[in-house]
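Written out below as structure tokens is the structure these notes cover.
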Amino acid sequence: MPSTLTINGKAPIVAYAELIAARIVNALAPNSIAIKLVDDKKAPAAKLDDATEDVFNKITSKFAAIFDNGDKEQVAKWVNLAQKELVIKNFAKLSQSLETLDSQLNLRTFILGGLKYSAADVACWGALRSNGMCGSIIKNKVDVNVSRWYTLLEMDPIFGEAHDFLSKSLLELKKSANVGKKKETHKANFEIDLPDAKMGEVVTRFPPEPSGYLHIGHAKAALLNQYFAQAYKGKLIIRFDDTNPSKEKEEFQDSILEDLDLLGIKGDRITYSSDYFQEMYDYCVQMIKDGKAYCDDTPTEKMREERMDGVASARRDRSVEENLRIFTEEMKNGTEEGLKNCVRAKIDYKALNKTLRDPVIYRCNLTPHHRTGSTWKIYPTYDFCVPIVDAIEGVTHALRTIEYRDRNAQYDWMLQALRLRKVHIWDFARINFVRTLLSKRKLQWMVDKDLVGNWDDPRFPTVRGVRRRGMTVEGLRNFVLSQGPSRNVINLEWNLIWAFNKKVIDPIAPRHTAIVNPVKIHLEGSEAPQEPKIEMKPKHKKNPAVGEKKVIYYKDIVVDKDDADVINVDEEVTLMDWGNVIITKKNDDGSMVAKLNLEGDFKKTKHKLTWLADTKDVVPVDLVDFDHLITKDRLEEDESFEDFLTPQTEFHTDAIADLNVKDMKIGDIIQFERKGYYRLDALPKDGKPYVFFTIPDGKSVNKYGAKK
């Protein structure tokens, strides 16, 4: 009698491994397992007959003859890794597991070797297929061996068509249950369903304030809004929330659009909150007439204390007529009386949620607006403006970082009070990094205090700052998308994002040589060129497409002093890209004499040295490293960041580099062999050399430029 495998198409982790195992069995022993699909979020992911536990191993055990091609202990090890580690949504842990799998697949076609896949491959492939975070990782070849192996198995119809089988079965199930009128399903890496989202009707928005440069937190918000708009075949609005003329500049607005363009984000519309100043003014008048808002001239500090203590303002019961006069005549015209007042929403001054304690919704500001000039003397606050403009522009889903969660009730109250349509809110966690400030106010303070050069300083978490440090657009985008719309608030290490970047730059970064504190070595022997000799060598040994570079060979060379200090007389060392030499003498001035031994075995030498010919062709360079701007991983609410400033955050090292750097242009990324990755930031000028910024490589010992 055949067994029955029941797969839950709506399980948080779809049982692809079990499904594929059953398809393998049926391919070799037809009709051995009947495959049934259910559409029930509460049902187990998989069930074999009546068993809901350890279903994959039950299938492979029952049909052991089919899956008997691998060491049982090894199979169990990889099945365990698949079921416990490859399905998790924590990027840091998932990345470690993928690296383990990638290492195992090095020089192997399948996980356990051999010419055919085993149960280990089925379990791991199925786990990756079910994990939404893995889609972009595999597509972008973050782990090369894993991507190659995954693609190979995907070409097998038993694997590759598993998703189509699942989708078609689910569709048939829905048709038979007469639920075809529900929203169309969509492929989503983030495994969430937006409430009341309808295919083709979803509208999201990214609303940056033009008061600073785009930082990584903004990049996540922008990419998530773009993702869901595209996933539901909807629209994305890029809206500048320009309601505070004291902070905003057209310069910031232009830079935000440029950075979004670099990230591949283009809105279907670009709008401005200032486009709706008249509408928001009218809505405020409506609220006052409805008795839902009042003008208040209570001094700022006293108002703050009253809100904290749940005390009603003395102005809370002003008449509608008095409130209208102050708002439409005094505040609107910026008179002396108007400047003393603000408008507050009349919600609940005793509310447990303190954001509902009569928040301010309009203020006077005489600073000319960068778009509307001096037309307006009053401006809506963020909390009043956003729900109104969202409703006017047709936004269906407002994605906001989780620190706004307490304000969600306020957002909904504004829409209800003004009788505007409902907009759904979806919270997600902002990206936080250790020893990093994302507050625009704090970043501006550092700019004003000359602690950094500007908003594009390589120590800043702005998109421009990290790009100047050497972050690629592809690396940044892949990292942000890998985080998904998680609501878990965590402080990430910078090595995570730089590890993504390394995957992008390592295969294509030309290899160059830089020498610090050069020590001379004179080479003896007939093989040592008496005159400088140039040969063309590949810039990247593993990627000929990167091109060629000039390497000068000569009897006199220089090496790093750190290298010279650890090698001894009579020791054989390897000069990279040349051959072995035997040190025959160390002079009092530190220089050395060596004899070429090009027939020597480089595998037997302890030290492999980078070197340059000691000629006039060497190029002076400045290698710049950076540390974090603050010394503490995470600041508490009562701690001031000024008390935790890192004393020194910029470090310069003089060096000489090979002549090929003269062909570089600003922004080029290279690797100085045995030193790391670098981005060219400045060309020689006014006697200053080429300036290269270090690019962190993702190792925990070198967190975002922190000195070792």
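Just so it is clear, glycine is given a Cβ too, placed from its N, Cα and C backbone atoms.
For all the noted positions, this structure keeps the original residue and models no substitution.
What Swiss-Prot records for Arg205, Phe206, Pro207, Asp241, Tyr382, Asp383, Phe384, Cys385, Val386, Arg400 is L-glutamate binding site. Residues annotated as ATP binding site in Swiss-Prot, with similarity to another entry given as evidence: His215, Glu403, Leu437, Leu438, Ser439, Lys440, Arg441. One mutagenesis experiment named in Swiss-Prot is Arg148 to Ala, and its note says Abolishes interaction with ARC1.
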Not counting His215, Glu403, Leu437, Leu438, Ser439, Lys440, Arg441, residues with a CB within 8 A of the CB centroid of the ATP site are Gly217, Lys442, Leu443
C-beta crowding around Tyr382 (L-glutamate binding site), within 10 angstroms: 16
Rounded to an integer, what is the Cα-Cα distance in Å between His215 (ATP binding site) and Val386 (L-glutamate binding site)? 21
Can you tell me how far the Cα of Arg148 (mutagenesis position) sits from the Cα of Ser439 (ATP binding site), in Å? 41
Calculate the distance in Å between the alpha carbons (Cα) of Arg441 (ATP binding site) and Tyr382 (L-glutamate binding site), and round it to a whole number. 16
To the nearest whole angstrom, state the Cα distance for the pair Leu438 (ATP binding site) and Pro207 (L-glutamate binding site). 17
Out of these recorded positions, Arg148, Arg205, His215, Lys440, Arg441, which one has the fewest other C-beta atoms within 10 Å of its own C-beta? Arg441
Could you give the maximum C-alpha to C-alpha distance in Å for the residues Arg205, Phe206, Pro207, Asp241, Tyr382, Asp383, Phe384, Cys385, Val386, Arg400 that bind L-glutamate per the record? 17
Alpha-carbon spacing, Phe384 (L-glutamate binding site) to Leu437 (ATP binding site), which is rounded to whole Å: 27
Spacing of the two Cα atoms, Glu403 (ATP binding site) and Tyr382 (L-glutamate binding site), in whole angstrom, works out to 14
Rounded Cα-Cα span from Lys440 (ATP binding site) to Pro207 (L-glutamate binding site), Å: 15
Just to verify: the residue among Pro207, Phe384, Val386, Ser439 with the fewest other Cβ atoms within 10 Å, which of the binding-site residues is it? Ser439
Out of the binding-site residues Arg205, Tyr382, Val386, give me the one sitting nearest to Lys440 (ATP binding site) by CA distance. Tyr382
Where does Pro207 (L-glutamate binding site) sit in the DSSP three-state scheme? coil
Of the binding-site residues listed here (Arg205, Tyr382, Val386), which is spatially closest to Leu437 (ATP binding site) when Cα positions are compared? Tyr382
Let's check the environment of Leu437 (ATP binding site): how many other CB atoms sit within 10 Å of its CB? 20
